[in-house]
Amino acid sequence: MKIWSSEHVFGHPWDTVIQAAMRKYPNPMNPSVLGVDVLQRRVDGRGRLHSLRLLSTEWGLPSLVRAILGTSRTLTYIREHSVVDPVEKKMELCSTNITLTNLVSVNERLVYTPHPENPEMTVLTQEAIITVKGISLGSYLESLMANTISSNAKKGWAAIEWIIEHSESAVS
């Protein structure tokens, strides 16, 4: 098992970042996300928005990794559940792969909150737990996947900035 974590600060208020995060896919920074389907969306009694989405992704696994895993499949599906609490100003998003679960599990958690010292900024904390199952080079593959997650996180931050920039230019 490998744990990866990160923190990023956006120079935008929470509301702006959340609106962009909800519209993050598709984006030109991370073309590996091929599609997003909303399976369920509801507002609970406390006014929190719950969303359940299915993401179709193309894991660009190197041929060596595919050989070690014993699969040629690179199209994967991810289940994503998010809760947006506009009163507490908190968005929590949890995702897990639902494809190749016999070989690997990736559980990711993202939390967006206003910066504690500057409400014009937003803090994103991310954590991913990666587990490769029953493979002799499992820890090596977990480290490779953690590096990929780190790279994709940076693309995600850039995508949110891109969406905000393009949303603001569309309004002006």
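Heads up, residue numbers simply count up from 1 along the chain you see.
Keep in mind that glycine also has a Cβ here, set from the backbone N, Cα and C atoms.
This is the original sequence, none of the listed changes applied.
Features as listed in Swiss-Prot:
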DOMAIN    1-172  domain 'PRELI/MSF1'
MUTAGEN   Val36 to Ala  Impairs interaction with TRIAP1
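If you take every residue in the domain 'PRELI/MSF1' (1-172) and average the pLDDT, you get 90. DSSP assigns Val36 (mutagenesis position) to a strand. The Cβ of Val36 (mutagenesis position) lies under 8 Å from the Cβ of Tyr25, Pro26, Arg53, Leu54, Leu55, Ser56, each of which sits 6+ residues away along the same chain.
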